[in-house]
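Peer 1: Straight out of Swiss-Prot:
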DOMAIN    83-360  domain 'Protein kinase'
BINDING   Leu89, Gly90, Glu91, Gly92, Gly93, Phe94, Gly95, Arg96, Val97, Lys112  ATP binding site
MUTAGEN   Lys112 to Glu  No autophosphorylation activity. Directly phosphorylated by CERK1 in vitro. Impaired CERK1-mediated phosphorylation; when associated with A-244; A-245 and A-250
ACT_SITE  Asp210  active site, proton acceptor
MUTAGEN   Ser244 to Ala  Impaired CERK1-mediated phosphorylation; when associated with E-112; A-245 and A-250
MUTAGEN   Thr245 to Ala  Impaired CERK1-mediated phosphorylation; when associated with E-112; A-244 and A-250
MUTAGEN   Thr250 to Ala  Impaired CERK1-mediated phosphorylation; when associated with E-112; A-244 and A-245
Amino acid sequence: MSGCLPCFGSSAKDAASKDSVKKELSAKDGSVTQSHHISLDKSKSRRGPEQKKELTAPKEGPTAHIAAQTFTFRELAAATKNFRPECLLGEGGFGRVYKGRLETTGQIVAVKQLDRNGLQGNREFLVEVLMLSLLHHPNLVNLIGYCADGDQRLLVYEYMPLGSLEDHLHDLPPDKEPLDWSTRMTIAAGAAKGLEYLHDKANPPVIYRDLKSSNILLGDGYHPKLSDFGLAKLGPVGDKTHVSTRVMGTYGYCAPEYAMTGQLTLKSDVYSFGVVFLELITGRKAIDNARAPGEHNLVAWARPLFKDRRKFPKMADPSLQGRYPMRGLYQALAVAAMCLQEQAATRPLIGDVVTALTYLASQTFDPNAPSGQNSRSGSGPPFIRTRDDRRSLGDGSSLDSPAETRSRLGSPATHKNSPDYRRRDMVREVNAGSEGGSETGGGSGRKWGLSDLEGQESQRGSPASVGRSSRGTPRNRDLDRERAVAEAKVWGENWRERKRATNGPGSFDSTND
C-alpha cells in the first residue's frame, strides 16, 4: 500500500508541519487563556469584569482530562482503506467524511478529511480541535484525535452508526421507515441538552453558530450528538451583549439579526434550534426550492400558520400519517414558534427549551392505542390542567390559566432565586418591550399566555367574535405571541420545581447531563 501512497514516508517537512500545528494549538490556547476561561463552574469566575480568565479543560465528567491523539496520515489512510469510495459516509462544504477502523485498537471511527480548497481553513481546524478537546457532554460528539501531516488536515471522531438527522428526515428511500413522533421529540430534547451545555455550563458560553439537521449525528437508539464545531465562537462576557463577527453558517438556519448585522448572541443558536425543531415536526427542509412558491423557506411558510392553531395539524409531517398526540403537536409547535421569534430578546433561554422538550419526550405515544389512552398519562407541566373542570381545546386537552397555576403552587416567594421571582422577572422582561411603545404595540400589563391564545383561537368564528376580529391587528398578534413566550418560561420553571419537590433534591438529572 505504501507504494501507492508516496506521502506515507516521513519527512522533515511533515514533522515541521506537525510541530507547527501543535505550536498553533498551544498559541491559540494561550491567546484565549488571557481573555477567556472555559469551565463548568461559573460561580467561581464571577468576581468582576476585570478578572483574568484562563482557558482550562472542564473538571467534571470521566473524559474531562482526555487529550486528543495525534495520528499520522499513514495511519488514517490505512484505517479508511486509502479513502476508498465505499468508505465514504458523506461530503459537505468542509470536506469528506470516511468510515474507518484504527489498526492499533480496532475502534470504528469517522475520519473527516478537510478540503484544502473548501470552506474550513486552518483556523476552523484549530478551533474544532481546541473546542472538542475541552468540552465533553453526552450530547456532543467525541473527538478522538487529529492529523496534521504536511498540508493534510484530518479530524478523527467517534463513529455514529445512524448518520445525521438530515438522513432520517429528508429524501427517504422507499424502504426506510420515517422517524416516529416519540423519537423525534427525544432527538430534539437531546440536541437541546447539548446546546444547553455550551450555553450554560461552559464559561464563557460557547455559541455553536452552525446548528442544522446535518450536524446532529445519531448513535444507537437515535441518541443525538452535536458535531462540527469549526464555526463555534466564545460568547460575550462581562457587560457585552453580543460578539461581532462575519456572518457564517447555513442559509435558512441563521437568525435574522445575525444575518443582517453580524451580531451574534446565544439567542442566535436558539433560533437555529427552532428551525431544526420545525424540521422535525414538519418533515420539511429549511430551504427547499423544489416546493411551490411561498414554501421555499420553512420559517416563512410556518409563520402565518403559527397564528391559527386550527391549521396546526396541517403542519405535521405527512409521513407520520396522523400518528402523533394532538396536544403534543400543539405544544411542540408552540415551542418552535417561541424559538423563532424575530426579536432575539423574546426567544426563550435554551434551558427553558430543554425543560419543555424533556417533558414532551417523556410522554409516550402508542399509535395503536385509542386516542384517550395517549392524552393524560402521567403528570403534565404546571400550566396543563389535570382536573376535570378544564377548558376543552377540541382534542380533550387544555391549559391552565396563570392564576390557577399560582394557586396550585402556593403563595409567591420573594427570594430572588425562587421560581415565583424568576417567573415575574421573565414576564416583566417580555412585557417591558410591549408596554414601552415598542414596535409590537402597547400592552395593558396583563400576563397573557399560551392558554389565553388557545382560548381565543377556539372561540374564533363564533358570533361574539365576529365583531372583534377586525380589531385583531398584526401588532396585537405579535404582542400575544411575546406574552406566550413569558408563559412558556413560567411553565418550564414551575414544572422543574414540581419535579424537584416530588423526587427530592438532585433527582431531576435529565436536564443536567
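We count from 1, first residue shown onward.
Each Cβ is built from the backbone N, Cα and C atoms, and glycine gets one as well.
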Peer 1: According to DSSP, collapsed to three classes, what secondary structure does Thr245 (mutagenesis position) have?
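Peer 2: For Thr245 (mutagenesis position) - judged by DSSP and reduced to three states - the answer is coil.
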Peer 1: To which of the mutagenesis positions Ser244, Thr245, Thr250 does the lowest count of other Cβ atoms within 10 Å belong?
Peer 2: Ser244
Peer 1: Using DSSP with the three-state reduction, classify Leu89 (ATP binding site) as helix, strand or coil.
Peer 2: strand
Peer 1: Here the recorded positions are Glu91, Asp210; which one has the lowest number of other Cβ atoms no more than 10 Å from its Cβ?
Peer 2: Glu91
Peer 1: Would you count the other CB atoms within 10 A of the CB of Lys112 (mutagenesis position), including those on all shown protein chains?
Peer 2: 25
Peer 1: For Gly95 (ATP binding site), just give me the three-state DSSP call.
Peer 2: strand
Peer 1: Given a 10 Å Cβ-Cβ cut-off, pick out the one of the binding-site residues Leu89, Val97 that has the most other Cβ atoms nearby.
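Peer 2: It comes out as Val97.
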Peer 1: Need this for a regression test: recorded positions Leu89, Glu91, Gly95, Val97, Ser244, Thr250, filtered to those with Cα within 10 Å of the residue listed as 'active site, proton acceptor'. What's left?
Peer 2: Thr250
Peer 1: Going by C-alpha distance, which of the mutagenesis positions Lys112, Ser244, Thr245, Thr250 is nearest to Leu89 (ATP binding site)?
Peer 2: Lys112
Peer 1: How many Å separate the Cα atoms of Lys112 (mutagenesis position) and Gly95 (ATP binding site)?
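Peer 2: Taking the Cα atoms only, Lys112 (mutagenesis position) lies 7 Å from Gly95 (ATP binding site).
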